[in-house]
Amino acid sequence: MEAVAEHDFQAGSPDELSFKRGNTLKVLNKDEDPHWYKAELDGNEGFIPSNYIRMTECNWYLGKITRNDAEVLLKKPTVRDGHFLVRQCESSPGEFSISVRFQDSVQHFKVLRDQNGKYYLWAVKFNSLNELVAYHRTASVSRTHTILLSDMNVETKFVQALFDFNPQESGELAFKRGDVITLINKDDPNWWEGQLNNRRGIFPSNYVCPYNSNKSNSNVAPGFNFGN
């Protein structure tokens with residue numbers, strides 16, 4: 001993902017990254033701590049304060065959602081061929097995968113990086129995930145089928161836990177404050193159904209809030225995750 005610096009920042013420790021207002025940074029990880037993101041600028045990596053930058057819109061990035069949960073979301077009846085999401089790669093932390101709906105199934109493509117930090121799936125390389133996604137809206141992500149990326153509305157598909165929830169009955173879904181839950185059913189206004197870490201169950205609707213992938217939720221604790 002990309003972000004634009006809104007203020008100058010001078011690193012205060014070796015693991016932080018300095019930048020100037022107006023710089024465009026590659027955000028490598030924003031899921032471990034909502035206050036400090038891991039980013040790259042001019043080949044250098046380090047942590048940056050999230051309130052010094054403005055994220056470029058990317059509703060397609062869902063962070064630490066598992067491969068299985070990605071498939072649950074993308075196999076819903078309202079999802080069409082080409083609808084996709086980008087997530088952190090389970091087998092290689094810090095790297096990314098693209099999950100795409102195609103012909104009643106979901107295909108997964110690992111995003112590769114070369115020694116210069118450029119992103120690619122096949123031959124064409126890009127400076128950022130944003131550029132890679134934009135390119136594959138008109139050029140297939142697959143070499144065997146024509147699969148063009150297109151957006152789906154994910155904001156209503158996920159909720160984020162405001163509090164810990166410990167089940168009292170069988171069939172309820174346990175979660176921790178900050179967890180992001182795949183929303184399956186909310187026909188009952190008080191008890192919704194969701195999935196987290198390959199577990200499925202119901203939970204109280206007043207324990208969660210809508211999840212926005214582009215903003216850190218100030219109501220939740222640092223270290224929230226997508227159930228990876």
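Yeah, the Cβs are placed from backbone N, Cα and C, and that goes for glycine too.
Although substitutions are noted, the structure shown does not include any of them.
Secondary structure by DSSP for the domain 'SH3 1' (1-58): 3 helix, 28 strand, 27 coil. The domain 'SH3 1' feature in Swiss-Prot is assigned to 1-58.
On the 0 to 100 pLDDT scale, the model's mean across the domain 'SH2' (60-152) is 91. Among the features that Swiss-Prot reports, domain 'SH2' is placed at 60-152, with the record citing sequence analysis.
Residues or ranges marked as domain 'SH3 2' in Swiss-Prot (evidence: sequence analysis): 154-213.
Neighbours of Pro49 (mutagenesis position), defined as other CB atoms within 10 A of its CB across all chains, total 13. Swiss-Prot documents Pro49 to Leu as a published mutagenesis change and attaches the note In n1619; lethal at the larval stage, mild defect in vulva development and partially impaired sex myoblast migration. Rescues fluid accumulation in crl-1 e1745ts mutant.
For the mutagenesis result Arg87 to Gln, the note given in Swiss-Prot is In ay73; partial rod-like larval lethality. Surviving mutant have a thin body and no vulva. Rescues fluid accumulation in clr-1 e1745ts mutant. Of all Cβ atoms in the shown protein chains, 23 besides its own fall within 10 Å of the Cβ of Arg87 (mutagenesis position).
While the structure shown retains the original residue, Swiss-Prot records the mutagenesis experiment Glu90 to Lys with this note: In n1779; mild defect in vulva development and partially impaired sex myoblast migration. Causes ectopic muscle membrane extension. Reduced lev-1 synaptic levels. Moderate increase in resistance to nicotine-induced paralysis. Rescues fluid accumulation in crl-1 e1745ts mutant.
Under its mutagenesis entries, Swiss-Prot includes Ser91 to Asn with the note: In n1781; no obvious defects. Partially rescues fluid accumulation in crl-1 e1745ts mutant. In this structure, Ser91 (mutagenesis position) belongs to neither helix nor strand by DSSP; it is coil. Counting every protein chain shown, the number of other Cβ atoms lying within 10 Å of the Cβ of Ser91 (mutagenesis position) is 8.
Swiss-Prot documents Gly201 to Arg as a published mutagenesis change and attaches the note In n2195; loss of interaction with soc-1. Partially restores normal vulva induction in let-60 n1046gf mutant. Partially rescues fluid accumulation in crl-1 e1745ts mutant. Partially prevents constitutive dauer formation in daf-2 m577 mutant. Applying an 8 A CB threshold to same-chain residues 6+ apart, the list for Gly201 (mutagenesis position) reads Pro167, Gly171, Glu172, Leu173, Ala174, Glu193, Gly194.
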Quick check for the class: what is the C-alpha distance, in angstrom and rounded, between Glu90 (mutagenesis position) and Pro49 (mutagenesis position)? 25
Glu90 (mutagenesis position): tally of other CB atoms within 10 A of its CB: 15
